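Pulled from Swiss-Prot, these are the features on record:
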BINDING   Gly12, Thr13, Gly93, Ser94, Gly95, Asn165  GTP binding site
MUTAGEN   Arg217 to Ala or Asp  Complete loss of ability to form filaments
MUTAGEN   Asp263 to Ala  No visible effect on filament formation, viral capsid movement capsid filling or phage DNA rotation
MUTAGEN   Asp305 to Ala  Almost complete loss of ability to form filaments
MUTAGEN   Asp305 to Arg  Complete loss of ability to form filaments
Amino acid sequence: MPVKVCLIFAGGTGMNVATKLVDLGEAVHCFDTCDKNVVDVHRSVNVTLTKGTRGAGGNRKVILPLVRPQIPALMDTIPEADFYIVCYSLGGGSGSVLGPLITGQLADRKASFVSFVVGAMESTDNLGNDIDTMKTLEAIAVNKHLPIVVNYVPNTQGRSYESINDEIAEKIRKVVLLVNQNHGRLDVHDVANWVRFTDKHNYLIPQVCELHIETTRKDAENVPEAISQLSLYLDPSKEVAFGTPIYRKVGIMKVDDLDVTDDQIHFVINSVGVVEIMKTITDSKLEMTRQQSKFTQRNPIIDADDNVDEDGMVV
């Protein structure tokens with residue numbers, strides 16, 4: 001029998017978020033290219049490091065050929081599950097490669113999954129990785145004929161990394177609640193059809209899509225052009241249909257479920273949200289590049305008449 005849910009964390013960001021969810025124990029699987037992000041609390045979860053790597057240094061091109069051949073072995077450590085949650089940074093070097101490669105393998109398994117991704121906004125280098133990783137996910141969606149559903153959290157400047165990790169962990173717990181198979185009127189196939197909506201509606205073009213997680217009907221209604229919608233209610237009398245989704249299902253949470261913290265939660269998937277994500281990333285990179293173009297290029301301090309030998313020594 002497959003387990004209900006498996007959580008996969010890749011790269012430094014994934015490893016950090018995993019520290020907030022170690023209480024989930026055996027359900028948590030962490031992957032990285034070096035041991036520098038491994039801390040004591042990771043001992044209670046599954047951690048696998050790639051062989052022959054010492055980190056990526058933010059360079060996706062360098063790490064890709066080193067880890068790609070190892071993906072089948074990594075996947076062998078991941079159990080069969082009814083639902084998978086993947087978490088990584090778009091802008092790093094390790095997670096932005098491991099995450100999409102694992103995602104592609106999950107698609108081949110015909111698995112149901114969503115990803116939580118962090119947009120790294122710290123530098124033009126990170127932003128370039130953000131763009132390339134999003135394009136990678138779009139290519140995977142097309143190649144695998146499956147929507148790749150992501151919840152995107154931008155790492156905006158001035159915000160602490162810890163607060164971002166907390167936000168992602170809280171959202172992940174809501175998805176874990178969604179797929180715990182403890183809700184009335186909601187079965188495993190309802191969840192699968194929600195996230196893999198092109199299986200049933202194959203006229204829709206598989207693309208990267210955005211997952212919105214809202215705890216009020218008003219906020220859920222404000223998600224534009226909702227494609228697929230799944231709602232949980234604690235009180236069934238509060239259920240009200242809204243929007244114009246192609247797919248909609250409802251689950252009724254149980255009062256005695258200790259994981260329930262909200263009286264309603266809405267999980268809404270759309271495609272147009274990705275347009276705004278890409279615009280934000282691209283505009284941020286252009287603005288940062290514009291500011292960098294103003295940097296002063298100083299004159300060299302070596303004079304033409306300096307005696308410089310073949311080792312660069314000035315004597």
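Every residue gets a Cβ built from N, Cα and C, even glycine.
No noted substitution is present; original residues retained.
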Position of peak Cβ density within 10 Å, selected from the binding-site residues Gly12, Gly93, Gly95: Gly95
Residue with minimal Cβ packing [other Cβ atoms within 10 Å] among the binding-site residues Thr13, Asn165: Asn165
Neighbourhood of Arg217 (mutagenesis position) by C-beta distance under 8 A, where only residues 6 or more apart in the same chain count: Val240, Phe242, Gln264, His266
Nonlocal neighbours by CB distance (under 8 Å) for Ser94 (GTP binding site), same chain, sequence gap 6 or more: Ala10, Gly11, Gly12, Asp32, Thr33, Cys34, Gly55, Ala56, Ile63, Val67
Closest of Thr13, Gly93, Gly95, Asn165 to Asp305 (mutagenesis position), Cα positions, binding-site residues only: Gly93
C-beta crowding around Asp263 (mutagenesis position), within 10 angstroms: 13
For Gly93 (GTP binding site), the three-state class that DSSP assigns: coil
DSSP state at Gly12 (GTP binding site), helix/strand/coil: helix
Site extent for GTP, whole Å (max Cα pair distance, Gly12, Thr13, Gly93, Ser94, Gly95, Asn165): 18
Asp263 (mutagenesis position) and Gly93 (GTP binding site), Cα-Cα, nearest whole angstrom: 39
